[in-house]
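K.L.:
Relevant sequence annotations retrieved from Swiss-Prot are reproduced here:
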- Lys22, Arg117, Gly132, Thr136, Gln183, Glu297, Gln309, Arg311: ATP binding site (BINDING)
- Arg117 to Ala: Abolishes RIF-phosphorylation activity. Retains ATP pyrophosphatase activity in vitro but cannot phosphorylate RIF (MUTAGEN)
- Gln183 to Ala: Slight decrease in RIF-phosphorylation activity (MUTAGEN)
- Gln309 to Ala: Strong decrease in RIF-phosphorylation activity (MUTAGEN)
- Gln336, Tyr351: rifampicin binding site (BINDING)
- Gln337 to Ala: Strong decrease in RIF-phosphorylation activity. 4-fold decrease in RIF resistance (MUTAGEN)
- Val368 to Ala: Decrease in RIF-phosphorylation activity (MUTAGEN)
- Val368 to Thr: 4-fold decrease in RIF resistance. 10-fold increase in the catalytic efficiency for ATP (MUTAGEN)
- Arg666 to Ala: Loss of RIF-phosphorylation activity (MUTAGEN)
- His825: active site, tele-phosphohistidine intermediate (ACT_SITE)
Amino acid sequence: MKPYVLKFQEIRPHSEALVGGKGMNLGACSNIEGVHVPAGFCLTTEAYKRTLAENNEFTQLLQRLSSLKTSDMDAIREISETIRTLIQHTQIPSEIASYMDATLLDVGGYEMPFAVRSSATAEDLPHASFAGQHDTYLNIIGKDALLQHISMCWASLFTERAIIYRIQNQFDHRKVQLAVVIQQMISPEASGILFTADPITSNRKSLSIDASFGLGEALVSGLVSADSYTVRENTITNKIIATKKLAIYSLKEGGTETRILEKSQQTKQTLTDQQIIQLAKLGRKIEAYFGKPQDIEWCLAEGAFYIVQSRPITTLYPIPEVNEPGNRVYISVAHQQMMTDAMKPLGLSFYLMTTPATMYTAGGRLFVDITQSLSAKVSRDMMVNSLGQSDPLIKDALLTVINKKGFLPPLPTEENPSHATVSGKPPVRSIPDSSSVFELVRNSENSIKHLKQSIETKSGSDLFDFIVEDLEELKRVLFNPTSIDAIMAGMDASAWLNEHIYQWLGEKNVADKLSESAPNNITSQMGLELLDVADVIRPYPAVRAYLEQTKNPDFMNELATLEGGAETKKALEDYLQKYGMRCAGEIDLTKTRWIENPLTLIPLILSNIKNFDSGASMHKFAQGEKEAFHKEQEILRRLQELPDGEQKAMETKEKIDILRHFIGYREYPKYGMINRYFIYKLALLRAGEQLVKDGILQEQEDIYFLYFEELREVVRTGQVDYELINVRKRDFATFEKLTPPRILTSDGEMINGEYKRENLPKDAILGLPVSSGTVEGRARVILDMEKADLEDGDILVTAYTDPSWTPAFVSIKGLVTEVGGLMTHGAVIAREYGLPAVVGVENATTIIKDGQQIRINGTEGYIEILD
C-alpha cells in the first residue's frame, strides 16, 4: 500500500522524495528529545501523483514546460495559469481523503486550526535553497477548507516564479512533486527565525535570532522589522530592538488579521534575556542533531518554544577540516591563482600533488593554514606586507584577523629562535644569465615531449605509478631555482622601476608602459596568434557565415565542404596543437579544454575578423614595442637632467633591460604545467573509458568526482562506491554557487577586506590599480568566454581572467575583474597590451551592468559609471 499520509513521528530519514524537505525536517525535529513540534502530518508526494496520475492534460502541459527557457515568458505565464487552474479543479480521490480523516482525529480533528504548507522535493534541500518558492496558508479550519488549500499548495508548484526557479536550477518539472504539511496552528505571543551561524559573516560560534510579536508571517513577508539578538557561547553579545508597528494574529473563525500594536509594545524587547538564552540552547541542540548549521522557524506560546521548521543554511562556506587545536586562519589559494570556481576532486588532487605547500580543501577550493606564520612578528609582518603589495584586500583581511581581540595567541616577547635569522627583507637573488630563458623553455618542451611518448604505453595501475613519478619531474621543472630567479628578476625590476621613478620623477607605475610587447610571453603570443587565425578565415565569406551559425561541436570536420574550409581547419588545428590544452579555470584538470571544445574560440575569432584588419597581430606587437621604447627614451632623458642623473639613468637602463628580458617568462611555467595536466587527463579518461566498458563506472567523467588515490584503487580493485560519487556531485552543485572568501577562520567567519582610500570621485567603485591609464567605453559584463562577443574598444568586466582569457584582450581597451593582484595573469597581460586595468573590484559583475558607459582609472584604481 502506498503511504499517502504520514504523521511526523512516522517520517524516516532520507524521505525527501516522499515528504519533501519541509516534511522530512519536521519529522526529524519531532524525534529530538526536548524539542516541541506542533502535532501534524504530511500528505505525501504519492497523494499528489495519485490525484494527477491519470490526467492526460496535465501530462501534456508538463511536456510543454520541459522545453521552455527563462526567456519564454509568455508561454510560461500561459502554462502556469492553465496548470494551476487544472489542479485546483481536480478532485482529491476519496481514498486519500479517508486516510486524512483518520489521521486528523489523532492530531485534533477538523475543528482545530491548521497551517497548510507546501513541501517540495526540490525545496529546502542542501543543494538548492528553494525556501519561499511555494505557498503557505495559516489558520485553516474545516475539511472543505483543508482540501481546498491542499489543492492550492499543489498548484503553487507551478507559479511563474517556481517554474523559472526550476529552469534556472535545471530541475525537471516532471520529476518535482509536492508533499503538503498539515500542522496544528500555534497562536503565539512571538515568533521569528533563528540562525545557528551568523548569516552575514558565516561565523559558526555566533548565533542570530530575529524576533517579532504575533505570527512569523509578518517577519518572513517583510511587513515588520524584527528585534535582532546575537548570542555567542550562551552570552548575549548584541541586541537591536526594532520598532514593531504591526503584527499578524490568528482569528478564531479561521484566517489571520494584521493589527497595529500599542505604542508601548512597539519598542518593547520581544524576548526576555532569559528567553533568548533558552532559545539559543534549543537551536544548538537542533544543530547538533542535524550535524550542520540550521535556519530555524520558531514561535513562543504560553512560555514554551515550538519549532515549526528547520532547514540547513545553504549559503555558509564550509570550513577546512584540520586536526589542529585552537583558532586557525586560512588564506584562499583561489584568489592567488585567479580562479575562484569550485574544483572537482580529481582536479583538486593534481593541484595538491603539484604544490609543495600544505593545503586543505573546503567548498571545492584550496586554502593554506597561515596560523603559525601569523604567530610570530617577523613572519607576520613579511606575510602582511608581501601579500598586501599584490592584493590590498587580503592585507586588510589579515589585519582584521590580527586585530580580533583574543583570536590569535599574543606574540611572544622574544622571537621564536627559528625566526631569529630572518631579517624581514626579501632574500637577495642572483639574476640569471641572458640565455637562461631559452634554456628553460627548451628543457620544459623536451620534458613534455618525453612525457607524451612514455605515457602512451601505460595503463592500469602502471599508469598511476607513472603519473606519480612524472609529477616529480613537473615539480623539478616548476621549482627549478633558475626558473624562480628568472621570474623574480622581472618582478623585482618592475618593483624597482615603479618605486624609483615615482621617487625621482613623480610618475606612477612606469613599469606598465615599459612592459608592453615584452618578448618570450607565451600567453600574450597566444592572444596575438588567434588574430592570425582570423586572418586566414577573413577572405572566405562562406566559412565566416558557417561559423556564425554553427553549434555543432564537430564543426571542424564540416569545414572541408566550404571554400577556404581546408585552410581554416589547418589554421585552427595548428593553433590548438600549441594552445588547445588551455581553457577557463585551467588549473582544474577536469575542465573542458579548447581542443575538446573548439567552439569556445569561435566568438573571439569572429570578433577579431570584425574588429581588426589583416596583419593586426604584427601591428599591435610592433606598436607596443614602439611605445615601450619611446617611454624608455623619455624616462632616461628626464633622469639625465636630474642631479646625479647619469648614474640614475644607467641604473634605470639596466633595470629596464632586465624587466623586458625576464617579465614575459613569468607566464611560461604555468603553460608547461597545463600542458602536462592535459596529457595526464587524456590518459585518465582512457582509464575511465575502460572502467565504463568493464561495467564499473556508469560514465567516463565520473572519474572527476574521485580523488587520484581513490581512482587508483577503483582501477586496482574494480570496485567503486557510487553513493560517494553521487554525494560529491550534489556537493559540487552546492559549491559552484558559493563565493570563496579571501580569508576564512576556523569559526567559519569569512573576511574579504576593504579598500581604505580617500580623495576619490563620489560614487567611485574601488579596486586595485594594476595597469596605468584612464579610458572610457562600453562595459561588457561577460562571465563565460564562449559568450565573449566583443567590439573593438569595449571594456571587459568579469569575475577573473586566467590565461585562457588572453585572446579576448586584443579587442578590448580596458579590464575590470572581481579577483586579482598586481602580478596575477590579467594584470601582467594588461600591462603588456597597454590596457588600463583595475582588479579586485568586489561584486563588479553585479554593480556594473552590461552596456553601461564606464570610466576606469588604472593608475589610481577606481571605476566610475557614467550613465
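Placed from the backbone N, Cα and C atoms, the Cβ positions cover glycine too.
Note that the structure is predicted; figures quoted are calculated from it, not measured.
Give me the lay of the land around each of these features.
P.N.:
Glu297 (ATP binding site) falls within a strand when secondary structure is assigned with DSSP. For Glu297 (ATP binding site), applying a Cβ distance below 8 Å and a minimum sequence separation of six or more within one chain yields Ser191, Gly192, Ile193, Leu194, Gly216, Val220, Ile307, Val308, Gln309, Ser310.
Within 10 Å of the C-beta of Arg117 (mutagenesis position) there are 25 other C-beta atoms, taking all protein chains into account.
Gln183 (mutagenesis position) counts 23 other C-beta atoms within 10 Å of its own C-beta, drawing on all protein chains shown.
Other Cβ atoms within 10 Å of the Cβ of Gln309 (mutagenesis position) number 24 in total over all chains.
The Cβ of Tyr351 (rifampicin binding site) lies under 8 Å from the Cβ of Val333, Met343, Met359, Leu366, Ile587, Asp588, each of these being in the same chain and 6 or more residues away along the sequence.
Here Gln337 (mutagenesis position) comes close to Ile587, Asp802, Thr824: these same-chain residues lie at least six apart in sequence, with C-beta atoms under 8 angstroms from its C-beta.
In three-state terms derived from DSSP, Val368 (mutagenesis position) belongs to an extended strand segment. Val368 (mutagenesis position) counts 18 other C-beta atoms within 10 Å of its own C-beta, drawing on all protein chains shown.
DSSP assigns Arg666 (mutagenesis position) to a helix. Cβ neighbours within 10 Å of Arg666 (mutagenesis position), excluding its own Cβ and spanning all shown chains: 24.
Its Cβ placed at the centre, His825 (active site, tele-phosphohistidine intermediate) has 24 other Cβ atoms within 10 Å.
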K.L.:
Can you tell me which recorded positions out of Lys22, Arg117, Thr136, Gln183, Arg311, Val368 are within 10 A of His825 (active site, tele-phosphohistidine intermediate) by Cα, answering none if there aren't any?
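P.N.:
Matched recorded positions: none.
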K.L.:
Within 10 Å of Thr136 (ATP binding site), Cα to Cα, which of the recorded positions Gln336, Val368, Arg666 are there?
P.N.:
none
K.L.:
Using a 10 angstroms cut-off on Cβ to Cβ distances, just flag whichever of Lys22, Arg311 is the loneliest among these binding-site residues.
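P.N.:
Looking at the binding-site residues Lys22, Arg311, the Cβ with the fewest others within 10 Å is that of Arg311.
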K.L.:
For Arg311 (ATP binding site), which DSSP three-state class applies?
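P.N.:
Once the DSSP labels are grouped into three classes, Arg311 (ATP binding site) ends up as strand.
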K.L.:
I need the least crowded one of these binding-site residues (Thr136, Gln336), counting other C-beta atoms within 10 angstroms of each C-beta.
P.N.:
Thr136
K.L.:
Taking the Cα atoms as reference points, how far is Arg117 (mutagenesis position) from Lys22 (ATP binding site) in Å?
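P.N.:
Cα-Cα distance, Arg117 (mutagenesis position) to Lys22 (ATP binding site): 9 Å.
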K.L.:
Determine, from DSSP, whether Gln336 (rifampicin binding site) sits in helix, strand or coil.
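P.N.:
It is helical.
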K.L.:
Tell me the Cα distance separating Val368 (mutagenesis position) from Arg666 (mutagenesis position), rounded to the nearest angstrom.
P.N.:
23
K.L.:
Based on Cα distances to Val368 (mutagenesis position), point out the closest of the binding-site residues Lys22, Arg311, Gln336.
P.N.:
Gln336
